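In what follows, a single structure is set out as structure tokens and then discussed.
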Amino acid sequence: MVSIMNKNELITEILKNEVVKALGCTEVGLIGYTVAKAKPEDLYSIKEIKLILDKGTFKNAFSVGVPNTNKFGILPAVVGGLLGREENKLEVFKDIKYDEKLEEFIENKLKIEVIDSDVYCKVIIKANKVYEAETKGSHSGKSLSDDLKNAYKSLTLKDFIDYIEDIPEEVIKIIKETIETNKNLSTPEVPEDFISLDLKDEILNHMLKKTVSAVYNRMIGINKPAMAIAGSGNMGLTATLPIIAYDEIKGHDEEKLTKSITLSALTTIYSAYHSSYISAMCGCVNRGGIGAVSGLSYYIFGFDRIEESIKSFTANLPGIVCDGGKIGCALKIASGVFAIYLSLFSKVPYTNGIVGKDFKECIENIGKIGKAMKPVDDEIIEILKNKK
């Protein structure tokens, strides 16, 4: 077991690495960043660009908006990477001015290979010579060791609860940045030509509008960053904005909000580590939802109902599939917010389906289902490849 001091140091290190800023969908950011690392000085000397992508990166970049391009998908992500700066990493599209001529020049030179791997992007550019770059293990290429991740997986809900009672100042700064950054992606309303939301329940209505609008804005490629959690911006939005919305309705309590968001981030990461970063199971709803349920339950009831709320959530939405990053993700997140809200006020016994006897077993069971869905993921990839 990790000692008390080491537990807190471990948790802090995990949070510092897994709660990071990203502009646009993290998968197009990954592609753009890797292209920026590989690009030649003379872009018009390029003869071929080959991308080797893991299935999840291909899937999530396929239909999603790319910031500062007014376009969707992998091609503009590549062009954006050619125009962007490597030092901006996952914010590689920041300040770019899109070039339609460059897109026309590149379009027929782009080849894509999809492989079965964890997070992976390799770029091979043939120009006056061959330029190569790869990013693997995480979207920024900065990957935590398996030992650290396994140590984190051995922690308990009580460890997380103990941690949020005395959060280090460096983590408080990250959490405050997360709150402000993710709030900034929300708009008062969601476009009516996409979805009409006007519920009588004031709390649920505000939670839905705040969360769904932010995810929608991110998926169309709005030029504003999100704080990603465990490699996903949408997961970060789902894990934080329902709690922020509740806090706004009930009257702002900064200390309680900071603790709740921290707990949400901790349980979201914990859930991600018990599954795989990208799979056929929608991580935004399942992992981000677990986080939001944990944080909201703490905010409303204290520590007493967290485990029961997670059991109720486990009985509801796990299994919802991920068919890539796109504006439709906002609809799945809407379903997730409903499930999060229901979980706070319901109780489901351990005898029901995949519901675990405690926090840890619930998350382990959800992770097992996600890992077993590989054939589903393969079929989704084939459907996308065959789209014209």
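Positions of Cβ are set from backbone N, Cα and C atoms, glycine also.
Since the structure is predicted, the reported quantities are computational estimates derived from the model, not experimental observations.
Annotated features, as they stand in Swiss-Prot:
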type	residues	note
ACT_SITE	CYS25	active site, proton acceptor
BINDING	CYS282, CYS322, CYS329	[4Fe-4S] cluster binding site
MUTAGEN	CYS25 to Ala	No activity
MUTAGEN	HIS139 to Asn	Almost no effect
MUTAGEN	CYS282 to Ala	Retains 5% of wild-type activity
MUTAGEN	CYS322 to Ser	Retains 10% of wild-type activity
MUTAGEN	CYS322 to Ala	No activity; when associated with Ala-329
MUTAGEN	ASP323 to Asn	Retains 50% of wild-type activity
MUTAGEN	CYS329 to Ala	No activity; when associated with Ala-322
MUTAGEN	CYS329 to Ser	Retains 10% of wild-type activity
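Features per Swiss-Prot, on structure.
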residue: CYS25; record: mutagenesis position; Cβ within 10 Å: 33
residue: CYS282; record: mutagenesis position; Cβ within 10 Å: 26
residue: CYS322; record: mutagenesis position; Cβ within 10 Å: 25
residue: ASP323; record: mutagenesis position; Cβ within 10 Å: 21
residue: CYS329; record: mutagenesis position; Cβ within 10 Å: 28
For ASP323 (mutagenesis position): DSSP state (helix, strand, coil): coil
Neighbours of CYS282, CYS322, CYS329 excl. site residues, C-beta within 8 Å of centre, [4Fe-4S] cluster: ASN234, GLY283, CYS284, VAL285, ILE320, VAL321, ASP323, GLY324, GLY325, LYS332
Separation of alpha carbons, CYS25 (mutagenesis position) and CYS322 (mutagenesis position) (Å): 14
Integer Å distance between the CA atoms belonging to CYS25 (mutagenesis position) and CYS282 (mutagenesis position): 15
Whole-number Å value for how far CYS329 (mutagenesis position) lies from CYS25 (mutagenesis position) (Cα to Cα): 11
CYS329 (mutagenesis position) versus ASP323 (mutagenesis position) - Cα distance in angstrom: 9
